[in-house]
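To keep things clear, I will list the structure first and then write my remarks on it.
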Amino acid sequence: MEASYERGRPRAARQHSRDGHDHHVRARSSSRENYRGEYRQSRSASQVRVPTVFHKKRVEPLTVPPAPKDICPTLKKGFLCDSSFCKKDHQLESLTDRELLLLIARKTCGSVEQQLNITAPKDSRLANPTADDFQQEEGPKITLLTLIKTAEHWARQDIRTIEDSKLRALLTLCAVMTRKFSKSQLSLLCETHLRREGLGQDQAEPVLEVYQRLHSDKGGSFEAALWQQWDRQSLIMFITAFLNIALQLPCESSAVVVSGLRTLVPQSDNEEASTNPGTCSWSDEGTP
């Protein structure tokens, strides 16, 4: 359509419009040069450029990335899924309007809640728990080794029917263990998480953001926001995946750092050496 319109116009007009376009591009590039010049001057004047990211004001309440969703394909096709083996996400909020309409149209009897096994809402008061919420006498001293043994134990459990206070404590365990990884390991943690859960690359951004924000969480505020804003099923999926992958990855990416720290371990305390986060990988520490 455009080509035939071009052909019908006089050559001069066509030429003029192209020239005009070129002129426009040149104008942009010259303004870019000016910008670069100004940037160089300001940089050389101060020699220090503070990253703008530190000037962002904290937004309250905290916004949490959406939980990674792996929606059941049967549900997406508009059929109710009644397989007891299906481990996919069966939440209706995850469906598009069209998929939801299909589902409603096909549904003839029975209660949706019953068939979709919708989990009970969690106790939101546990977002910022106190020590009293975890009724317990004085327990063992918490060392890194204790954390690893605890994570190994819970990685083997089915936590779908677990009580809320324990689930909340498991979220804290994940947060604490995330912070034992070096920052450079977080993208590997994210990739391994996606692979284990069979999630697409479109979920990489929210998963990575959760790990990054747990890693830099001050005072547990992001952890509390996660508990309040994610549903129980999403929390269970995330925690289960993390506990299973965290123990397989070395907690420090740099072999140089690890070998350097190894030289500092006192000879008499070799049995205790594994309480140092940098001495070896999670998996090494986990084996008796």
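We number each residue from 1, going along the chain as drawn.
The backbone N, Cα and C atoms fix where each Cβ goes, glycine too.
Every position carries its original residue.
Bear in mind that the values here come from a model prediction, so they are computed numbers and not experimental data.
Cβ neighbour count for C72 (mutagenesis position): 20 (other Cβ atoms within 10 Å of its Cβ, all protein chains included). Listed in Swiss-Prot as a mutagenesis experiment, C72 to S is described as follows: More than 70% loss of RNA-binding.
Mutagenesis annotation in Swiss-Prot: L100 to A, described as Complete loss of homo-oligomerization; the structure shown retains the original residue. Of all Cβ atoms in the shown protein chains, 15 besides its own fall within 10 Å of the Cβ of L100 (mutagenesis position).
Secondary structure at L102 (mutagenesis position), as computed by DSSP, is helix. For the mutagenesis of L102 to A, Swiss-Prot gives this note: Complete loss of homooligomerization. The structure shown keeps the original residue.
Sequence-distant neighbours of E197 (mutagenesis position) (same chain, 6+ apart, CB under 8 A from its CB) are P68, D70, M237, A241. According to DSSP, E197 (mutagenesis position) sits within a helical segment. Per Swiss-Prot, mutagenesis E197 to R is noted as: Complete loss of interaction with nucleoprotein/NP.
Among the mutagenesis entries in Swiss-Prot is Q203 to R, noted as: Complete loss of interaction with nucleoprotein/NP. For Q203 (mutagenesis position), other Cβ atoms within 10 Å of its Cβ number 19.
The two recorded residues, L100 (mutagenesis position) and C72 (mutagenesis position), have Cα atoms 13 Å apart. The two recorded residues Q203 (mutagenesis position) and L102 (mutagenesis position) have their Cα atoms spaced 25 Å from each other. C72 (mutagenesis position) sits 15 Å from L102 (mutagenesis position), taking the C-alpha atoms as the reference points.
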